[in-house]
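Engineer: Before we start, here is the structure in question, set down as structure tokens.
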Amino acid sequence: MNLKLQLKILSFLQFCLWGSWLTTLGSYMFVTLKFDGASIGAVYSSLGIAAVFMPALLGIVADKWLSAKWVYAICHTIGAITLFMAAQVTTPEAMFLVILINSFAYMPTLGLINTISYYRLQNAGMDIVTDFPPIRIWGTIGFIMAMWVVSLSGFELSHMQLYIGAALSAILVLFTLTLPHIPVAKQQANQSWTTLLGLDAFALFKNKRMAIFFIFSMLLGAELQITNMFGNTFLHSFDKDPMFASSFIVQHASIIMSISQISETLFILTIPFFLSRYGIKNVMMISIVAWILRFALFAYGDPTPFGTVLLVLSMIVYGCAFDFFNISGSVFVEKEVSPAIRASAQGMFLMMTNGFGCILGGIVSGKVVEMYTQNGITDWQTVWLIFAGYSVVLAFAFMAMFKYKHVRVPTGTQTVSH
């Protein structure tokens, strides 16, 4: 099989299995299993708990002892088993435990798939910068397609979404076994555990600007978790109104939500221009403003014609909110730190956004939703306005505290890291 096609299938399956349940599990737990907001928040925070340390730990295993191919296959085997078990779970405590174990297995694969892809491309004499992005985009396509399949199959509120995820995980394991062997690098054999775990990057907190940047990374990472947890659940809440129960938005909430991912792929293309023209601080400010709009538009959106326009606009600005912080933030880290700790600093950035930010967003937003839910009815407008208010506070705090003087460079020389 052609190398690029092989890696495209790998990326497609990696994110297709995640897309089958990540944005709809909250709806299934809230509507079908009747979990409260705090319980749902706890389940989703498990992704953050796993993201704090598991990628680094299994990255070390793949670097020093066991081929990345086999670590990757073992992780997805565990993932298939736990998703199969999750489909049969009906209590918050059991769901938290099963999804936590699943997260321990899945989160490291986000880095391992890059390791596998980079090695194969470099071994074939290809350029990662030019050849990898067109491969990675198939991951986003897979995520979107899974959302559509689950929605059109009527499984958004069903445990069947988890069976689909388990089946896709099993298929991915079998496909991984067909890949060529990837040798253990052993390049880090003489490094200390402190260096291997990326703990050297904690020294960056001595730099005031970097410390502020990482703290805001966590606070903004929390906003992404809010969307993953409750966006789909919110759209399904309109089925309690007879006027909206049969509307396309309620019946196929995942398809509407997938506009967010489509927008994300388009906004990536604008990052080089905005970074070179306006600088990291202004680009990140645009991201925070986009989060304000994301939540405010949700607050006033509904399945009416005008409300639908507001909901679609909310999905579109999500692409800006996500990319202008996550991608631009990665570029900022790349340019600000010394080459010696660049990889550790990138790991720190991911730890703050996908780890601690995920935990914070899961716990706090779950409590907010629980607080404004009475007799199974959630006051979503108030909930979204609270999150929008949180974003407004972040915007003013970021503007006042983060100091950065931009030196404009030609667009063509701006490097964007994916």
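Positions of Cβ are set from backbone N, Cα and C atoms, glycine also.
Although substitutions are noted, the structure shown does not include any of them.
Here's the feature list from Swiss-Prot:
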type	residues	note
MUTAGEN	ARG136 to Ala	Abolishes the binding affinity for uridine
MUTAGEN	THR140 to Ala	Abolishes the binding affinity for uridine
MUTAGEN	PHE143 to Ala	Abolishes the binding affinity for uridine
MUTAGEN	GLN225 to Ala	No change in the binding affinity for uridine
MUTAGEN	ASP323 to Ala	20-fold increase in the binding affinity for uridine
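Tell me about the surroundings of these features in the structure.
Structural biologist: The local packing around ARG136 (mutagenesis position), expressed as other Cβ atoms within 10 Å of its Cβ over all shown chains, amounts to 17.
In this structure, THR140 (mutagenesis position) is part of a helix by DSSP. A sphere of 10 angstroms centred on the C-beta of THR140 (mutagenesis position) encloses 18 other C-beta atoms.
Of all Cβ atoms in the shown protein chains, 22 besides its own fall within 10 Å of the Cβ of PHE143 (mutagenesis position).
The number of other CB atoms found within 10 A of the CB of GLN225 (mutagenesis position), across every protein chain shown, is 26.
A helical conformation is recorded for ASP323 (mutagenesis position) in the three-state DSSP classification. All protein chains shown were included, and the count of other CB atoms within 10 Å of the CB of ASP323 (mutagenesis position) stands at 24.
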Engineer: For PHE143 (mutagenesis position) and ARG136 (mutagenesis position), determine the Cα separation and express it in whole Å.
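Structural biologist: PHE143 (mutagenesis position) and ARG136 (mutagenesis position) have their Cα atoms 11 Å apart.
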Engineer: Taking only the Cα atoms, work out how far ARG136 (mutagenesis position) lies from ASP323 (mutagenesis position), in Å, as a whole number.
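Structural biologist: ASP323 (mutagenesis position) has its Cα 15 Å from the Cα of ARG136 (mutagenesis position).
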Engineer: Hey, how far is THR140 (mutagenesis position) from ASP323 (mutagenesis position), Cα to Cα, in Å?
Structural biologist: 13
